[in-house]
Amino acid sequence: MQFMSSWAADDNRTLLHFSKSTLETFRQHVQASDSDCEAGGLLLGSVHGTHMLIEHATVPTAWDKRFRYLFERMPFGHEAIALARWTASQGTIRHLGEWHTHPEDNPNPSGLDRSEWNRLSAKRRDKRPTLAVIVGRNALYIELVPGSGQGSVFSPVE
C-alpha cells in the first residue's frame, strides 16, 4: 500500500505533510492479518500558520493496551518523547495529535474515536485543533478536530 504524504483540508485552507519516517511508522503497524492488534501513538511536528509538518509518530509502548478492535495509549513513554522533542527544538516540535490503526481497508472513526478526539481537543492548552489519523490497510482517515463543532476532513494531494 502507498500512503500519500501531502493532504489538504476539505476547504483547502490547511495543508499537512507527513515525513517519510512517519509514513513508515504507519506502514509498520497496519493490521494486515487477523491476529494483528490495533496500534497507535502521538503525532509530533511543527506548525506553519494553518499548515502542519508531521515529523514523527511515536510507536506503541509496553504499557499501551492493544487489542484487535481497541488501542488505549498510556502516557508513559509517549509523553517523555514529546517533551524531549519539544525541549530539543526549543518549542518548535510539538504534540499535534494522535494516530491509531483500524482493521479495515478504508477506515472511518467510531463513536469512541470521536468522543476521545473531542475530549483531547477540548483540553489542549494551546487551543489548537487535534490532528486525528486512522491508519487502515489501504488508506488513511485524517481529520482536524476542534474543541467544539465540526472538524475538517483531509484528502490526499496528488
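Glycine residues also receive a Cβ, built from the backbone N, Cα and C atoms like all the rest.
Counting every protein chain shown, the Cβ of GLU38 (mutagenesis position) has 22 other Cβ atoms within 10 Å. Secondary structure at GLU38 (mutagenesis position), as computed by DSSP, is coil. Here the residue is the original one, while Swiss-Prot reports the published mutagenesis GLU38 to Ala with the comment No change in defense against phage PaMx41. Increased conjugation of cGAS to cellular proteins.
The annotation active site, proton donor/acceptor is assigned in Swiss-Prot to GLU38.
Of all Cβ atoms in the shown protein chains, 19 besides its own fall within 10 Å of the Cβ of ASP113 (Zn(2+) binding site). Feature annotation from Swiss-Prot assigns Zn(2+) binding site to HIS100, HIS102, ASP113; the stated evidence is similarity to another entry.
Residues HIS100, HIS102, ASP113 make up the record's Zn(2+) site, and a Cβ search at 8 Å around their centroid adds GLU38, GLY40, PHE71, THR101, PRO107, PRO109, SER110, ILE134, VAL135, TYR141 from the same chain. HIS100 (Zn(2+) binding site) sits 7 Å from GLU38 (mutagenesis position), taking the C-alpha atoms as the reference points.
Around HIS102 (Zn(2+) binding site), taking its Cβ as the centre, 21 other Cβ atoms fall within 10 Å, counting all chains.
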